Every structure is written in C-alpha cells, then in structure tokens.
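Per Swiss-Prot, FAD binding site is recorded for 34-64, GLN73, VAL166, ASN212, 269-271, TYR317, ASP349, SER365. Here Swiss-Prot describes ASN227 to His as a published mutagenesis experiment; the accompanying note says: In MobA3-1; able to hydroxylate 3-aminophenol; when associated with R-292 and A-416. Mutagenesis annotation in Swiss-Prot: VAL257 to Ala, described as Broadens the substrate range rendering it able to transform phenol to catechol; the structure shown retains the original residue. Among the mutagenesis results in Swiss-Prot, GLN292 to Arg has the note: In MobA3-1; able to hydroxylate 3-aminophenol; when associated with H-227 and A-416. The residue drawn here is the original one. Listed in Swiss-Prot as a mutagenesis experiment, ALA400 to Gly is described as follows: In MobA14-1; able to hydroxylate 3-aminophenol; when associated with R-429. Quoted from Swiss-Prot, the note on the mutagenesis of ASP416 to Ala is: In MobA3-1; able to hydroxylate 3-aminophenol; when associated with H-227 and R-292. The note that Swiss-Prot attaches to the published mutagenesis LYS429 to Arg is: In MobA14-1; able to hydroxylate 3-aminophenol; when associated with G-400.
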Amino acid sequence: MQFHLNGFRPGNPLIAPASPLAPAHTEAVPSQVDVLIVGCGPAGLTLAAQLAAFPDIRTCIVEQKEGPMELGQADGIACRTMEMFEAFEFADSILKEACWINDVTFWKPDPAQPGRIARHGRVQDTEDGLSEFPHVILNQARVHDHYLERMRNSPSRLEPHYARRVLDVKIDHGAADYPVTVTLERCDAAHAGQIETVQARYVVGCDGARSNVRRAIGRQLVGDSANQAWGVMDVLAVTDFPDVRYKVAIQSEQGNVLIIPREGGHLVRFYVEMDKLDADERVASRNITVEQLIATAQRVLHPYKLDVKNVPWWSVYEIGQRICAKYDDVADAVATPDSPLPRVFIAGDACHTHSPKAGQGMNFSMQDSFNLGWKLAAVLRKQCAPELLHTYSSERQVVAQQLIDFDREWAKMFSDPAKEGGQGGVDPKEFQKYFEQHGRFTAGVGTHYAPSLLTGQASHQALASGFTVGMRFHSAPVVRVSDAKPLQLGHCGKADGRWRLYAFAGQNDLAQPESGLLALCRFLESDAASPLRRFTPSGQDIDSIFDLRAIFPQAYTEVALETLPALLLPPKGQLGMIDYEKVFSPDLKNAGQDIFELRGIDRQQGALVVVRPDQYVAQVLPLGDHAALSAYFESFMRA
C-alpha cells in the first residue's frame, strides 16, 4: 500500500484522514442524502464501505436491529469474495482468523455393513489455480466487523443508524435533486414510534427477504419451495467422526447432513435434513427443537458418536429459490432511451433467495453491491451518465437466475436419498461429480456478463485468452520492477472506483520507440481523444480515474525505469511524489508462474486489458487500437 503521499503522517496508515467534506455522525438521521442504504447485512455493508471512500458523496445506512450482528447466519466465504476483500484491504485479516476449506469428503451407507456410513470419495474443494485465495469459513458477524471498521476508518467516518424501520418509500421522478422520500420509524425503547423522513437521490434496499423497500417499489420474489425442512446449528461437540474438520456431505439411510468446520479449531456447523413439509406449510408450524436436530445428526453419523456440549446458535428453515424480475424501480422490462432513470434498487436477499447448501447467499449478495457501488459513485461524481445505472439490474438479475437454477438442482440432489442397487435416489458418484463440475460456480468465479454498454464483444480475446471479457480479472503473480517485489497483479485493484488499464507489452516493445506500449502511453498522455485527457478532472492526479499499469515480458532486471514514458512514473499528490509502482515483469524465477503463459497473453503483440472498478474484464484490445479504447469510454463517461 502507498501512504505519505502528501507529507509524512504518523499512525496507522489504514486510518484515512477525516475529510472536511464529511459531516459528523449524529443521533438523528440526516434529512437529505445522496444515497440511503437500508440494511446492515452483507449487501448493505459492502455498499456502505465502498461509498465511504468518497467523502463528497453523502451516504446514510440504517438498520432495523438495535446494534451490529454478533452471532450466526452465513459463514462461507468464496474465493471470489476473498478477492473482493483484498480490494477492501482486509483479506489478510480474514485469512488469519478463518477456517480454510481444502478438501470435501463424501459419505454414504456402507454396503458391507447396513446401518453404518462409510467414506466413499474425496475431492479438492477448489481446483488448482482457480484463485490466489482459498475458500474459507468465518462467522458473518466478523465479516460485518471488518466492513464497519473500514467505514469508521474511511475519509467519511461512516457509521450506521440502528433501530430504524422503513415505513414508506415514495418516488417523484419530476423532482430534480432528491426524488426519493423515505419515512422511517425508530424502534428502540428510548425512541419507539418516533418518525424520521429522509430525502435521497438514490435508495438501496438491502433489507433481506422480507424487504420493505422491495414491497414499496412493487417488486415480488417469485419462485417455489422444495417443501423440505432443514435445521442448522453451530456446535461445540466431542466426536470420533474422523472427518469433522473437513467439509463433509453425508447421505445416509437416516437422512442427510452437511458438516462445515468453523473458525477456531473446535466449532462445527451441521446442516441437518428434517421433515418433508406439506404444500403451503411453513417450517415454523413443526416446532422443531435443537434437541431434534442433535438427535437426527447423531442417527445420521452412526456408528460414530456425537456428544454436543454447547450450541451457540441454531435455526430451522425451508428450502426455496425465489427471484425478482428486476432489481430497480423502472417498470420497463428492458431499459430503453425513453425509460426513466432508476432511483431505488434492491440487493442481496431482497431480490433473490436460495438454499445455503452451496454457500452462495452472503457471497452473491456482496457481489450485487460491489457491482452497484462503483456505478452509483461514478454517476454521483458526474464521471458517468446516469443511464449506466440500468446495467445493475440487467447484469445481476441474469447471473442470479443462473445461481437459482444451480441451487435448485444441487439442493434436490442433496435431499434425495443415496441410490443403492436398483432403488431410486441419487447416485453418490454422480453427486460428487456434480460438485466437481460446478466448482467454479461455488467458488464465485463463474459469473460471466454478456456484451453490453460495459462489456465488449471479445473480438480480440485471443490476445489474452485467460482474461475472459465479462468475467472477473483472474490475478496472477508478477514482479514489481522498481523494487523486485513479488506480488499478485490483481491486488493493484482497490475498491476506490478507478478503472485499471493493464498494458501487456509485446516482446520487442522496449527496443522499438514506435511499439504498441510506448505508442499507447503517448496517446494516453497527449492525444485529445485520450480517455485520460478527456475524463480526468482538472487538477487531479493523472491516475485518479484510470490507473495504467505496464507488464513487460522480460525479466525485471532487463527493464530500465529511467527509459520508460513519464506516464508510467507519474508525479502525484501535493508534493509531486513519483509513483514507482506502475511497472511489472513476469515471475520467471519460479516455474509455471509466468503471467504471459498463465493467462494466454500474446507475447509478440501484447494486449490491453481494461478492467472495471468491480474487477471484471470490460475489454481486451490490441495495444494500438486507440480508437476502440476511446469509443468504449465515450459511450458512457462524461467529460
């Protein structure tokens, strides 16, 4: 990380100086805001943490509960989510505290000893090279803690307003400044019944499956239920089951159980299949107790013992997959130039719900907000046209439907009994195979956005085949030329709203002044059509909107910084300090770590990889196609 840009400042560099633009936190909610976020779950806090980086955007986040979450609910953190946490600069802390999921084992009835279970398979949880981060497990409350700390340490010093419930949301599309009016009711004992009104430019409902914001804009969760009750419990238990510290899927004659080891080395989560429900029956009517969950888990684990000592948290739920047709207040099914601009959005469980079996609920919700946050910031800061906001619903609804389809099949296979002989059910081998085949999806790296205003046509994909247009930027190791430090290239991308331009030089670029990379630098630095010149505000650092990074195919010892264009060594900040962290080489020291080979980059021609602020590849272009680069940004950015 970089700091001391504008002079030496002692103390923790992760605590940004408080901005004079940010108002002090008050007990009462502000009367007017740019963005009102409803809900302090994963979706709401991801959005709040991202917007907190911009003190010129007035953000307010409210929550119905009276304080931060302390226990329970989601715990799985996918590889893709860890990549996002790196952008928020707390991935390392999560890695130290979390439980890493390395292998998954599969158990079924022992054909040699009826009534007992036996291990029949083992697979690696995520395939090699899928991400630089593992799949980990950590209590959702601790994830919230990291986001809250990020917000407190931001230039905005953003903090939630708790104990507020949404009563009403009204939209006046004729109002120019603050078209959305939200009525809140305070629900803590000291202020019960007090009414507050907030006017906002935009409202985002991250208030869960029973979202009041969703209801206010007339959206509905549509889908079905599997009519199957499940229980979930976090336990401290003594057991002789040998795989209790692995992720385990058990299909037995007594039912089905999913075991998830938790952080700390002792805590374990059990998902326990319970009763089949009648049509239209709610799980609450069964009055299932934690004692029943424990007894069922003990029967499924036979002949192994399970002595539960403590249950910090437990719950019951029914499997269901539901989704909204759109994630904003615009009535048109497909936005047109005549469509009104969206003013109210929904994210996370407010717009899609599914079973927890694949561990995607919290992860997918955070990706919703990561998609929306940079777009709101770009529009509010007048960097992009407001029509950009239509892409939130169009991008996220489609991939959520893909998740629903996967989850429906996965949950069904998990609930079906293990097939034995000629009897019905699911073949345990097919169950294991399905898990392996969909590993990219469960790791969170399977999202693929279709061509659109933001996503190119992939006409030049062959120049960098491993950076698929429309998918997340798949990081790889590099060596920084200025100090020979090995690092991950993707970790240059922070949650700061900036675009990344990764320019991979051709083999002969260093020796040829008219080469693709050097010509690109001249174009970006001085041409009137350059996006850097057109869209970077006057007086700001040259990389404040577009962060250009160069990667040469030669070893770092063969790249002379003093011969490179000034754009790759830009002066920045009040003191004009040089940024020495823009130039990289592949890791040629360790076999199999060359980024050009790993990501299929054309070593002769090179390539320009354009990456969105949410870490998704927007374009792969030839280094010399300056017109295409300009046309892309001109389609949605404002000068």
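Note: Cβ is positioned from N, Cα and C throughout, glycine not excepted.
Between the CA atoms of GLY39 (FAD binding site) and ALA400 (mutagenesis position) there is a gap of 20 Å. Nearest by CA distance to PHE54 (FAD binding site), out of the mutagenesis positions ASN227, VAL257, ALA400, is ALA400.
Note: the Cα of ALA400 (mutagenesis position) and the Cα of GLY44 (FAD binding site) are spaced 17 Å from each other. Between the C-alpha atoms of LYS429 (mutagenesis position) and VAL257 (mutagenesis position), the distance comes to 17 Å. Using a 10 Å Cα-Cα cut-off around VAL257 (mutagenesis position), the recorded positions ASP34, GLY44, THR59, GLN64, ASN227, PHE270 reduce to PHE270. For GLY39 (FAD binding site), other Cβ atoms within 10 Å of its Cβ number 31.
Every protein chain shown contributes to the tally, and the Cβ of PHE54 (FAD binding site) ends up with 25 other Cβ atoms within 10 Å.
Look at the Cβ of each of the recorded positions ASP34, ASP416 and count the other Cβ atoms within 10 Å; the largest number goes with ASP34. Cα proximity to THR59 (FAD binding site) (within 10 Å) is found for none of the mutagenesis positions ASN227, GLN292, ASP416. Rounded to a whole number, the distance between the Cα atoms of ASP416 (mutagenesis position) and ASP34 (FAD binding site) is 49 Å.
Taking only the Cα positions, the spacing between GLY44 (FAD binding site) and ASN227 (mutagenesis position) is 30 angstrom. Annotation note: PHE270 (FAD binding site) sits in a strand segment as assigned by DSSP. On its own chain, PHE270 (FAD binding site) has GLY231, VAL232, MET233, VAL235, VAL257, LEU258, ILE259, ILE260, LEU293, ALA297 as residues at least 6 apart in sequence with a Cβ closer than 8 Å to its own Cβ. There are 23 other CB atoms within 10 A of the CB of ALA400 (mutagenesis position), with all protein chains counted. Neighbour counts were taken at the CB atom with a 10 A radius for the recorded positions THR59, GLN64, ASN227, GLN292; the maximum falls on THR59.
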